[in-house]
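Novice: Just passing along the structure, written as structure tokens.
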Amino acid sequence: MTHPDRANVNPGSPPLRETLSQLRLRELLLEVQDRIEQIVEGRDRLDGLIDAILAITSGLKLDATLRAIVHTAAELVDARYGALGVRGYDHRLVEFVYEGIDEETRHLIGSLPEGRGVLGALIEEPKPIRLDDISRHPASVGFPLHHPPMRTFLGVPVRIRDEVFGNLYLTEKADGQPFSDDDEVLVQALAAAAGIAVDNARLFEESRTREAWIEATRDIGTQMLAGADPAMVFRLIAEEALTLMAGAATLVAVPLDDEAPACEVDDLVIVEVAGEISPAVKQMTVAVSGTSIGGVFHDRTPRRFDRLDLAVDGPVEPGPALVLPLRAADTVAGVLVALRSADEQPFSDKQLDMMAAFADQAALAWRLATAQRQMREVEILTDRDRIARDLHDHVIQRLFAVGLTLQGAAPRARVPAVRESIYSSIDDLQEIIQEIRSAIFDLHAGPSRATGLRHRLDKVIDQLAIPALHTTVQYTGPLSVVDTVLANHAEAVLREAVSNAVRHANATSLAINVSVEDDVRVEVVDDGVGISGDITESGLRNLRQRADDAGGEFTVENMPTGGTLLRWSAPLR
């Protein structure tokens, strides 16, 4: 018997139950397809994250690592612009690595971000920030002129253990959509790997720098053990420090009187410079009171500065600086200054500690060289005294005996010519004895000869320099080895140079440096109007002749910044 309802169903149409089953199957297939697409997309993004992590951890150079982090982060989330801001010790941005902005636009924008606005919010509170419209954030301060428009934003801190190294900034997702939760998770994972990569790169650079520091210290020590003059130490310190820090310039300032106690030093003089700095800075004086350099010298404490209160000329504008005392036992030999250009980041704590240790080791080498020089001088003086005693006790006495014998024999000579020859020989013996006595006197006067030269030069300055002319004098090296002839030359050179500065240059300051190494050097720098050709040919001809007579060199030139630089040198005899 057929059911009445079933009899009314159209035999050609599918049953209702079958239709519903097909609909559910279609929905299930679509859901499965979506899930598969999500799985594939997730796998692709995970593969992209792994590739990004491998890319940023493959190198050990810090600059290259920072750029790799920015590039891979932008690629990972399809961001048009990316940047990494490095935080300094005072939470300011000290370095800003960017991608997506061409150099022409970068030049039009001007200075790099300093950490204001939304960037500053991430610096003050280092946690992820994701914005659909950056302009709507309460901390937003807008963009500078010529800056490309940016709307979507994703910022994530980069940490090295408990330290926030910097922040990773990404803007303008390529499809115009806002950054998603998945984007944030991926960038956070990348930032974690970036912290490890940066830490490894920093450790590698620190190890290389420490190796260079050890090598530089060894080089200085080797030079000192080889008998280098203490004046050479400061030149080595400046050159090695410049190489270590890869900075713009270095300089060394020491007391005007290296024998005065540190508490009695009022001024320091810059005796050595290296790098991109004007040679005119050499011999510049720096007051101990009221200056950064003087404060470090007085306190014997290494310090760093964002900008040094010292006007120095050079091709680059000086910026961050390290000021390091050259400490040796209970003395301070001077101050070492390392300068970076104004557009470079400040020095770090680790760099300060490392360079302070280098300065201490260098000062110890200077102390060793000074002690060796003093010991050599004592040995020389001891030998002089011994030779003088031998000459007096043996040679002169024997010559006297010979002379007395000849005096007794002369009257008995019958031939007049022989008698005259004997008397002539007696006179020669008297002259020889007198010359030996003079030599003995010079040998005994050896310790005071340096003092005599210094006294003679100081006397010249006192006689010729006028009160309105600010004059500084620096003596370096063993003046005790300068003989009388060279001392006379040095006095004449200084007299002529100071006289010209007073009479012709209209100078207000005069810097004098007298040094003794393998030769005697006299340098005189003034800030006057320069020297004309006629004065050079007439008034300075004598100095050129003195240099020729002594086998040395003489130059005089106008400096680009104004004033005159006079150099005279002659080899030691």
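Each residue, glycine too, has its Cβ placed from N, Cα and C.
Here the original residues stay in place, and none of the substitutions has been built in.
Pulled the feature table from Swiss-Prot, pasting it below:
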- H147: heme binding site (BINDING)
- 61-198: domain 'GAF 1' (DOMAIN)
- 229-366: domain 'GAF 2' (DOMAIN)
- 380-573: domain 'Histidine kinase' (DOMAIN)
- G85 to E: Heme iron oxidizes more easily (MUTAGEN)
- H392 to Q: No autophosphorylation (MUTAGEN)
Novice: Take every residue in the domain 'GAF 1' (61-198), average their pLDDT values, and give the whole-number result.
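Specialist: Taking every residue in the domain 'GAF 1' (61-198) and averaging pLDDT yields 85.
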Novice: Using DSSP with the three-state reduction, classify H392 (mutagenesis position) as helix, strand or coil.
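Specialist: Helix, per DSSP.
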Novice: Could you give the Cα-Cα distance between the residue listed as 'heme binding site' and G85 (mutagenesis position), in whole Å?
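Specialist: So the Cα of G85 (mutagenesis position) lies 17 Å away from that of the residue listed as 'heme binding site'.
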